[in-house]
Amino acid sequence: MRFAATVSEKQSEQSVEVTEEFAVTMTEKRSCVHFDKYVDLDKLLKIIKSYQQIKCGECNERVHVKRGSRWGASNRRDWYSSSDQNCARNAIWLCLECGYYVCGDVGLPTEAQSHVMGHNRLTRHRLVIQCKNPQLRWCFSCQSLLPFDNEENGEKKDLLLEVVKLIRERSPNTYSASFETEFSCSGSIYGGIEARDGYAVRGLVNLGNTCFFNSVMQNLLSLDQLREHFLKEDLSVSGPLVSSLKELFAESNSEASVFRNEINPRDLFFSVCSQAPQFRGYQQHDSHELLRCLLDGLSIEESSLRKKLGVSDSNDSSTYQKPTLIDSVFGGEISSTVSCLECGHFSKVYEPFMDLSLPVPSMKLPPKKQQILSQAKEVLKNGAVSKDSEVVSAKPASDHNSTVPLFPSDHKIQSRPETSDNETDLVLLSDVSDTAPSTEAKGVNQILVGSTETLMHDNDRTGKTVPDKEDVRATQSNEETSASGISAVIDEAQVCGCPDLEQSSSSANQGADEELALMVADSQVLYMPYKDHLFYDDYMVAEASSSFVSGDHEPKKDYFDFSSFLDEPEIREGPVFRPLSKSEVYEAGFKADCSDDKTVSAGKGEASSSFISSDHEQNIDYVDFSSFFDEPEISERPFFRPLSKSEVSEAGFKADCSDDKTVSAGKGEASSSFVSSDHEQNIDYVDFSSFFDEPEISERPFFRPLSKSEVSEAGFMAVSGNDKTVRAGKGETFSSFMSGDNERNIDYVEFTNRIFDDRGTSERPVFGPPSKAKVSEAGFVAVSSDSDPAVLDESDSPVSVDRCLAQFTKHEILSEDNAWHCENCSKNLKLQRLREKRRTKEGLSNRWVNENGASSAFDECRDSSLNQSCIDLENGYKAAPPITKLPNCKEEESAIDDGFVGEENTKQAPITSVTETPLLGGETISSQPASDNECENWEDLAVDSEEVIVKRDARKKVLINKAPPVLTIHLKRFSQDARGRVSKLSGHVDFQEFIDLSKYMDTRCSEEDEPVYRLAGLVEHLGAMSRGHYVSYIRGGHKERRDSDTKEPNSSIWYHASDSQVRPASLEEVLRSEAYILFYERI
């Protein structure tokens, strides 16, 4: 811990080894007045001679000091105790005023916790000299180096020459050997500054979110080839980028940055921004993009300068040009070979590269299992809620202050004592009372136990209470009945867009009948809340609905067969549905508040359907929807017709009617009447065959059947209010079930099979909204996220740079849309067509030869229009246009027989010159062309001019043909999806200090030197996309030492640079980092 604190203090100090020439330059500018005043050379020489060895006096007195000594141990323990263990790592300094040896920094003695600083604080002695490097002579008061010599009689003489000789005689090996070893391994903060040609690691000032720029520049400044070029070459005539980069290299050199902790790269950054304006401002950018823009700018600038100066390294007839500096340092070449799998023809292309961008193997995280679905599955499997269990009690809905919190504020599930022992978050209600007498006189026979309306927008969540049975009876005199539903507890961390969850209460909504769908499975009631104005994507336009009609005498329990919710795909037959009162009827989101003698007009060309609620007798109409997608036949069974699309709103239509009031319909439309009477019934039959012009699109709402895989992926949570409708997906049907005394059941199995046969979905439907919450504003909340984070794919082996290179250079099969245009196969197809053409031409000419052995050119010209048909008859195939893909271009004859090839409208060649042949009667006719070769060549050219493209499956392989001096490897950690969202692939990718590219090189490569590289630096990105930071690791030290220690794995000195902060780092720390860009130098 003490050593870590010492290292951290060094980050803000200026300690460095200075060469003799530069120290002279610095001391000429600064003269110290304290040397002549406080240094007594004779006294100092005597003290130095009295010491036999050079050791730190404080470290030695740690063992032998007495309490009554000159400064007292108690006064020194606050500063020397933390540095005793590191004395062997530090240099020894001699106080020029008292001759006392103390240990301190390797560079300048400015570390606060060092013994030399403690000696200065206690004694106020100002002047010290370093024993290992006597050129370092420091004055604490002036904060500068002392002059080496003084001019006397026109000659320069070193005033401390005798002192330096005595110091070198005092057993210098006693400390220098151990110091060299410890210093090389410890990685002091300025250990890289060892000689005039060594690289001095300095921090770079952050100009405002420019860490992406600083991290790249730290690595470029550490590259030996670039530094030698910019420091030694004469670049007086250059562009702004080259000039500013040269100045930055000069400032970072150890000879020019002794007294500077950091460098301001303002000029270079502004030069880059002038050519790449996207880096302006104070926003974060990609460091790899900055690197490419900088290197391209330097290369373009150098090429432009060559053209202006007229520099040419080649003749006019040669296209060779001397590569630029960037091309010679970073430029490499890859070979891309594509070979046809059919004929073996291959093509090789050489492409230059500045860096290798390697894709990192990754995989998507599996979606989190949602708590509500897993618990519901357990309930349905184990039957946790018994048949005789009571309904969960709640306060009346009329009490506005009472709430049943859907999401408790303490993030814990509220206990419900009415449920069974195997209690879950999903509350299942059972045993709804068969009879619920009503005080309302207009046929309302049963009140729904209740449903919770929870409308969830991004930050808005409300909940409605569940009314008790007797409290509901007490409130039935009102025109409206409050509705409530299930309370589903979902992990708040998985709910998207709802960071704050509040409890609220709601009461009955005046002027609207509120009712929710009720589903029952084996005496277990599951309330499924829904709402009507829910819109999904454009492809989800078909809708369906569920309507219920109730009678008075023996109301049935309505339920959906929900046994296959998450279990085996069993579908029960003969569902019974809960009867609803007249005021509670909803058809496709349609809401009719009607009393006796109310009439609602129907859509265009449609019939009507009437509902009758009686105290003595009831006849229930229902819809046979088994043939929904069959031929448009007229249904023989009466059902209730929803209005046309023009009469409904987006979620369904809502017709509010009063007594003796009729809503006019469209042209040619019938009406639907609702009559409430004690003795009479009137049933209308509806022709539903022409309701939809396109039967695959339906706009009637329903709970869309979802497969188990869809539910497990994102799940559903339908939280909506009364009179709300859920839209379904495209091509989906709806269900319209009714129940009453004279109940006629629909074949549920047939109905669901038709749905899934037409949609091609799973056989295990789960009724609910779609799995993705694409309309969270409508009330649906998805538990899973669309952008799941990606992780490194370590299923086969740990991810490493070698594995990425192997993935980059492995064979790739090009097929289907990516099939390769094989020139050899295209040429063979042309030749095949030419041969076939000549073969048919020869057969045709032999057929028309006359008896004298001379062919009749006249007959040939006369019958030229029939040649094509004759060819077709002889060869047995019709002429076809050029085929782009053949199964085998080698087997020519089989291709012809199979009809894969043909020729286009072959025309007879024009007769350019003819010979006069005397015939009977002295007449002459044109004979064969004088030049048959000319005619044939014309036809051959016509065939050759046809553009024939044959695409074949091919194999592609990419290898490195030329290895660059500096290999830059870019790991693709950032990706962008189709929606433009950028994500980061976090995780450690294994890499080594040395890398060999031999197995990734092209076998025809003629390079003699082995492509072995050593790590020179890297760029690492920390954090996430929104709040990230770039840092860099740089290999420092003397160039000659680095070159001589290439075979030693731990001989490097590494530094960690984060903008202006620079600290030493070990090689183990470097290899543990999550590298983004790697820089390797060839050895």
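Positions of Cβ are set from backbone N, Cα and C atoms, glycine also.
At each noted site, the model still has the original residue.
As annotated by Swiss-Prot, active site, nucleophile applies to Cys211, with the evidence given as sequence analysis. Marked as active site, proton acceptor by Swiss-Prot: His1029. Annotated Zn(2+) 2 binding site per Swiss-Prot: Cys56, Cys59, Cys103, His115, in sequence order. Under the heading Zn(2+) 3 binding site, Swiss-Prot lists Cys95, Cys98, His119, His125. The mutagenesis experiment Cys211 to Ser is recorded by Swiss-Prot, whose note states: Confers CAN sensitivity.
Taking the Cα of His1029 (active site, proton acceptor) as the reference point, the closest of the recorded positions Cys56, Cys95, His115, His125, Cys211 is Cys211. Taking CA atoms as the reference points, Cys95 (Zn(2+) 3 binding site) and Cys59 (Zn(2+) 2 binding site) are 15 Å apart.
Under the three-state DSSP scheme, Cys59 (Zn(2+) 2 binding site) falls in the helix class. Sorting the binding-site residues Cys56, Cys59 by the number of other Cβ atoms within 10 Å puts Cys56 first. All protein chains shown were included, and the count of other CB atoms within 10 Å of the CB of His115 (Zn(2+) 2 binding site) stands at 28. Taking the Cα of Cys56 (Zn(2+) 2 binding site) as the reference point, the closest of the recorded positions Cys98, His119, Cys211 is His119. Residue pair Cys59 (Zn(2+) 2 binding site) / Cys211 (mutagenesis position) shows a Cα separation of 42 Å. Secondary structure at His115 (Zn(2+) 2 binding site), as computed by DSSP, is helix.
Remark: of the recorded positions His119, His125, His1029, the most isolated position is His1029 (fewest other Cβ atoms within 10 Å of its Cβ). Once Cβ contacts within 10 Å are tallied over all protein chains shown, the recorded positions Cys95, Cys98, Cys103, Cys211 are led by Cys103. Neighbouring residues of the recorded Zn(2+) 3 site, listed in sequence order and excluding Cys95, Cys98, His119, His125, comprise Leu96, Glu97, Gly99, Tyr100, Val102, Asn120, Thr123, Val128 (Cβ within 8 Å of the Cβ centroid). Between the C-alpha atoms of His119 (Zn(2+) 3 binding site) and Cys103 (Zn(2+) 2 binding site), the distance comes to 10 Å.
When the Cα atoms are compared, Cys98 (Zn(2+) 3 binding site) and Cys211 (mutagenesis position) turn out to be 47 Å apart. In the three-state DSSP scheme, His125 (Zn(2+) 3 binding site) is classed as coil.
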